[in-house]
Amino acid sequence: METPKPRILPWLVSQLDLGQLEGVAWLDESRTRFRIPWKHGLRQDAQMADFGIFQAWAEASGAYTPGKDKPDVSTWKRNFRSALNRKEVLRLAADNSKDPYDPHKVYEFVTPGARDFVHLGASPDTNGKSSLPHSQENLPKLFDGLILGPLKDEGSSDLAIVSDPSQQLPSPNVNNFLNPAPQENPLKQLLAEEQWEFEVTAFYRGRQVFQQTLFCPGGLRLVGSTADMTLPWQPVTLPDPEGFLTDKLVKEYVGQVLKGLGNGLALWQAGQCLWAQRLGHSHAFWALGEELLPDSGRGPDGEVHKDKDGAVFDLRPFVADLIAFMEGSGHSPRYTLWFCMGEMWPQDQPWVKRLVMVKVVPTCLKELLEMAREGGASSLKTVDLHISNSQPISLTSDQYKAYLQDLVEDMDFQATGNI
């Protein structure tokens, strides 16, 4: 008979009580707060002992068999975190994973007595919460099959409750009915340089005159008709105003802005940022706004400088805000870039009064937000990830959040210089 997969919380409490895994320990006498080592797998000083808790859970859950399967620390850690994500009786109390000397996370049980509750082997209900497996009438029969024994620490008054293995039954797990999560983080493929696609929309005095969606692995350039087409970055030519505007003076001014673009405004992705650089004479200001309007009631986020690159979007805070959004923050992260060409940013005027406004939407970021909205706050919902030239991947909301958390950790690790 196949051994049933253990539930994460009773298993974790037992590991904490045993105290045999390096760095895994209770932090208070009431045993409600505990620490888990959280070192990045690519650190130069990383050793297998640093990932003992993740490997132990991988073995206990049947995801890894020593000598048979290839060790995969990142997958072990992601599966462990995904299992904890859907436990409402737990919360992350402190994230010290960036500590250069002792990277770890602190968790705590948020409900008084929850630690003892999960130790009794409570099973999850359909909402991811905990419920007792037996009614009060059946409690005497339940305790007949239990052996009460002291904890390893003889000075403690707590008692460990160990069930007779023959009495254990496998608990239903919604993840058993879903597609298994891919070993590699699929979000890295979605955000790979060759996957960056941009939806570009241009407005002349508030009127939409151009929209195009295009793959730009090396970046793009917003240009007029006089640009050098042999330069790097894919040229996106803004249309002549003649066929769109009736006011002769406005057409003339728009034409001057387009001519002043020269070799264009370049936008490209490198590392975890989007970068912009102005190659012509026309000044340009940028801001992160909503997809339907540029939030012109405030000042710009910055100016695009001539012949000097500058970051206009950072993926790290976007992903962090996306995780917070999934956890119920209510704040939807922004990803739409607006550029005002040839004039000051419309801080005190309606944006539709500006001669040339260009909106750029990275479609991969839009898709990430849509996936978060589809999953919502429910760990039981699934989201489909669509990547070019591949089959859609179905993920639970918890798996999706775990992959996002992986991205944040990787970006933090790269930002600290690979300690």
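Glycine too: its Cβ is placed from the backbone N, Cα and C atoms.
According to Swiss-Prot:
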- Lys68 to Ala: Does not affect acetylation by KAT8 (MUTAGEN)
- Lys70 to Ala: Does not affect acetylation by KAT8 (MUTAGEN)
- Lys152 to Ala: Does not affect acetylation by KAT8 (MUTAGEN)
- Lys359 to Ala or Arg: Abolished acetylation by KAT8, leading to increased transcription factor activity (MUTAGEN)
- Ser388 to Ala: Decreased acetylation by KAT8 (MUTAGEN)
Can you tell me how many other Cβ atoms are located within 10 Å of the Cβ belonging to Lys70 (mutagenesis position)? 7
Would you mind reading off the Cα separation of Lys68 (mutagenesis position) from Lys359 (mutagenesis position), to the nearest angstrom? 52
What is the number of other Cβ atoms found within 10 Å of the Cβ of Lys68 (mutagenesis position)? 6
For Lys359 (mutagenesis position), the nonlocal same-chain Cβ neighbours (under 8 Å, six or more residues apart) come out as Glu199, Val200, Thr201, Ala202, Phe203, Glu291, Pro294, Thr336, Leu337, Trp338, Phe339
